[in-house]
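Here is what Swiss-Prot says about this protein:
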type	residues	note
ACT_SITE	Ser154	active site, nucleophile
ACT_SITE	Asp215	active site, charge relay system
ACT_SITE	His268	active site, charge relay system
BINDING	Asp98, Tyr101, His268	substrate binding site
MUTAGEN	Asp92 to Ile	Active against longer alpha-naphthyl esters than wild-type (C10, C12 and C16). Km value for the C8 alpha-naphthyl ester is decreased by 1.6-fold compared to wild-type. Decreased activity on arabinoxylan
MUTAGEN	Thr93 to Arg	Km value for the C4 alpha-naphthyl ester is increased by 1.9-fold compared to wild-type. Km value for the C8 alpha-naphthyl ester is decreased by 4.6-fold compared to wild-type. Slightly decreased activity on arabinoxylan
MUTAGEN	Asp98 to Ile	Increased optimum pH. Km value for the C4 alpha-naphthyl ester is decreased. Has higher activity on short chain alpha-naphthyl esters than wild-type, but no activity on substrates containing 6 or more carbon atoms. No activity on arabinoxylan, methyl ferulate, methyl sinapate or methyl caffeate
MUTAGEN	Asp98 to Asn	Increased optimum pH. Km value for the C4 alpha-naphthyl ester is decreased. Has higher activity on short chain alpha-naphthyl esters than wild-type, but no activity on substrates containing 6 or more carbon atoms. Decreased activity on arabinoxylan
Amino acid sequence: MKQFSAKHALAVVVTAGHALAASTQGISEDLYTRLVEMATISQAAYADLCNIPSTIIKGEKIYNSQTDINGWILRDDSSKEIITVFRGTGSDTNLQLDTNYTLTPFDTLPQCNGCEVHGGYYIGWVSVQDQVESLVKQQVSQYPDYALTVTGHSLGASLAALTAAQLSATYDNIRLYTFGEPRSGNQAFASYMNDAFQASSPDTTQYFRVTHANDGIPNLPPVEQGYAHGGVEYWSVDPYSAQNTFVCTGDEVQCCEAQGGQGVNNAHTTYFGMTSGACTW
């Protein structure tokens with residue numbers, strides 16, 4: 001498989017010309033540590049939350065047997081946050097959701113005007129919506145000064161995006177971290193997310209869309225089918241580090257999506273050296 005080094009990545013960004021001004025190399029160590037922490041939780045969700053950070057308290061399980069959607073409500077008292085995490089694809093049932101590209105009205109969030117979202121992931125979201133909203137409400141009532149964080153990888157990333165969108169209608173101070181997120185909806189949905197999560201700039205964004213090397217999943221579903229990405233993209237290239245993380249705004253095809261990756265590849269299953277469910281970190 002073709003490897004993407006930081007040197008190669010910089011050459012790609014510079015060659016892009018119009019994209020140069022919207023792409024910068026390097027993020028702070030604090031932000032990098034935060035992205036790695038959220039990636040750890042998201043990758044651990046494939047294996048019943050193995051090896052999560054010691055400050056994380058494992059709470060209630062989110063599960064629907066018909067869609068095989070899995071998630072958890074977690075709490076971190078050290079950072080004063082309530083974390084919702086979703087597992088990515090783990091079964092044939094999940095795969096059926098992945099491949100349902102039909103754009104569907106986001107009816108559970110009517111204030112998202114004109115929004116259509118990935119049909120399969122919307123089915124998954126609706127199947128656990130009541131659980132998620134009830135469990136989050138319980139946690140917020142017990143810890144009213146805690147922030148809300150939502151995260152996930154792959155299918156779990158898109159579920160995290162839909163969940164964060166829904167919760168944003170009720171709660172303030174929500175942060176969203178996704179890893180290897182497919183395109184989750186149409187341009188109206190992407191615009192809604194950018195507005196709701198202040199994603200017009202890396203200085204204000206609360207929507208951190210993390211990609212890796214030539215991960216092929218962020219290229220799906222195709223833009224030709226009406227899909228678009230939201231959020232600020234943080235593109236990690238190897239060897240992974242704060243310095244080798246690019247901040248990409250504007251044209252969504254300038255960083256990860258420009259590398260030509262297709263579908264599930266090694267770059268998709270591994271983020272910051274952690275492979276989905278491997279628990280070797």
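Counting begins at 1 with the first residue displayed.
The backbone N, Cα and C atoms fix where each Cβ goes, glycine too.
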Among Thr93, Ser154, the most crowded of the recorded positions [Cβ within 10 Å]: Ser154
Ser154 (active site, nucleophile) and Asp215 (active site, charge relay system), distance between Cα atoms, whole Å: 10
Count of other CB atoms lying within 10 Å of the CB belonging to Asp215 (active site, charge relay system): 29
Whole-number Å value for how far the residue listed as 'active site, nucleophile' lies from Asp92 (mutagenesis position) (Cα to Cα): 15
His268 (active site, charge relay system) to Thr93 (mutagenesis position) - Cα separation in whole Å: 20
DSSP state at Asp215 (active site, charge relay system), helix/strand/coil: coil
Cα-nearest neighbour of Ser154 (active site, nucleophile) within the listed recorded positions, Thr93, Asp98, Tyr101: Asp98
Cβ atoms near Asp98 (mutagenesis position) (within 10 Å, other residues, all chains): 21
Cβ-Cβ distance under 8 Å to Tyr101 (substrate binding site), same chain, at least six residues away: His118, Gly119, Gly120, Pro221, Gln225, Tyr227
